[in-house]
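According to Swiss-Prot, the features are:
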DOMAIN    108-478  domain 'GS catalytic'
BINDING   Glu133, His276, Glu366  Mg(2+) 1 binding site
BINDING   Glu135, Glu219, Glu227  Mg(2+) 2 binding site
BINDING   Glu214, Tyr230, Gln231, Phe232, His278, Gln279, Ser280, Arg347, Arg352, Lys361  ATP binding site
MUTAGEN   Tyr406 to Phe  Unable to be adenylylated
Amino acid sequence: MTEKTPDDVFKLAKDEKVEYVDVRFCDLPGIMQHFTIPASAFDKSVFDDGLAFDGSSIRGFQSIHESDMLLLPDPETARIDPFRAAKTLNINFFVHDPFTLEPYSRDPRNIARKAENYLISTGIADTAYFGAEAEFYIFDSVSFDSRANGSFYEVDAISGWWNTGAATEADGSPNRGYKVRHKGGYFPVAPNDQYVDLRDKMLTNLINSGFILEKGHHEVGSGGQAEINYQFNSLLHAADDMQLYKYIIKNTAWQNGKTVTFMPKPLFGDNGSGMHCHQSLWKDGAPLMYDETGYAGLSDTARHYIGGLLHHAPSLLAFTNPTVNSYKRLVPGYEAPINLVYSQRNRSACVRIPITGSNPKAKRLEFRSPDSSGNPYLAFSAMLMAGLDGIKNKIEPQAPVDKDLYELPPEEAASIPQTPTQLSDVIDRLEADHEYLTEGGVFTNDLIETWISFKRENEIEPVNIRPHPYEFALYYDV
């Protein structure tokens, strides 16, 4: 990302004849919030004095009696919006206390910034790079409801295998076949891949917004699962990239009559959508993860970083897999990484070491468990803090496992730890194991307590008290 100053932003706004500035910040669960001001009101005072807003209406922020908050712009995030009818400049802001002007401790972007500063303070490294690969589904329609006397959801995509018997295509013409089999969507060309033109539009919008792309393709799942990969970035910017990526993917689909979801598991019986996170540490422009004598070319630093990720995974997943739906994905049989080990070839391991040859700059690890249902600022920061704890305390991971973990004999499989099976478990683990997150004041106890309460009250308990439709298939005639 090119460094920008306030003057650069003003010049961009003038050159592009910007009419409006969209003020953006992130709530605690991970949804970007915004309001719009006219370009004429966007001047130096915004950078000096900020913009006030009511924080009591933002999830996870202030209570009503202390609602006033302040926003200060981050000039490096200025981008022209590709979707607005009027020429609009989008800018991400940091949240501050309006009286002390201190960064707000529950602002996710501020937490990511603190994580980067803490990394530097340790002397271990000065830059953490993250490359996140977020999968998603493209549907034609979605409907759902949850009432006292009924509950349902239904998604549809004309390319879904369940539509082999449909009379017509989406345009009303006769069914012409070429539906994608469950778990059969990885790489077939058109007409099996019916989304190539839409993905091309997504690619174009991403490129025009500054992304350096690697590839886009249909993913394994039927019904339009897809993935588009782009270049890594430093932690805070990588989280900004993920939020912008999701905004562009969703709105490109919306403008073309489709709807996108990043839910980890929207379909029963097919692959879920993950957010594999490639990570590496650098210092003074030099990579720290490579040692030609180590397993898979890993340095001691890299191995201990992995040790920290795996050791803290049961609590770390509270930020990297933070929804009830996350644990519908982390089950055997769907290429999901549920085994808390590392490997240079096994994709069912939580940590995989990509084959990068002898290039030290390319050496990295891939944490495969995360999904994109949460807050990338918190997720990336939490992963870094777990890895740094591993380095500081020289946490050794369990020996690498290069066998097919699903084919191990029972006695050997029993020695392989696995990810927790439900959100309530990882929230309990976070309550017991979070000191690694509060090192250097990166995460505060208040933030962690707020996260735990929010998840229990707004997600875990509401799901637990509602009858599930499948329970009627099991128990109605008891």
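Positions of Cβ are set from backbone N, Cα and C atoms, glycine also.
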Distance in Å spanning the most remote Cα pair of Glu214, Tyr230, Gln231, Phe232, His278, Gln279, Ser280, Arg347, Arg352, Lys361, given for ATP: 22
Packing count at Glu219 (Mg(2+) 2 binding site) (other Cβ atoms within 10 Å of its Cβ): 18
Surrounding CB atoms that lie within 10 Å of the CB of Arg352 (ATP binding site), all protein chains: 21
Pairwise CA distance, Glu214 (ATP binding site) versus His276 (Mg(2+) 1 binding site), rounded so that it is a whole Å: 15
Closest of Glu133, Glu135, Glu219, Glu227, Glu366 to Ser280 (ATP binding site), Cα positions, binding-site residues only: Glu366
Neighbourhood of Glu135 (Mg(2+) 2 binding site) by C-beta distance under 8 A, where only residues 6 or more apart in the same chain count: Glu219, Gln225, Ala226, Glu227, Phe262, Ser273, Gly274, Met275, Ser372
Residue from Glu133, His276, Glu366, Tyr406 whose C-alpha is spatially nearest that of Gln231 (ATP binding site), among the recorded positions: Glu133
Position of peak Cβ density within 10 Å, selected from the binding-site residues Gln231, Ser280: Ser280
For Gln231 (ATP binding site), the three-state class that DSSP assigns: coil
Neighbour count (Cβ, 10 Å) for Glu366 (Mg(2+) 1 binding site): 19
For the Mg(2+) 1 site built from Glu133, His276, Glu366, further residues of that chain with CB within 8 A of the site's CB center: Gly131, Ala132, Gly274, Met275, Cys277, His278, Arg352, Phe367, Arg368
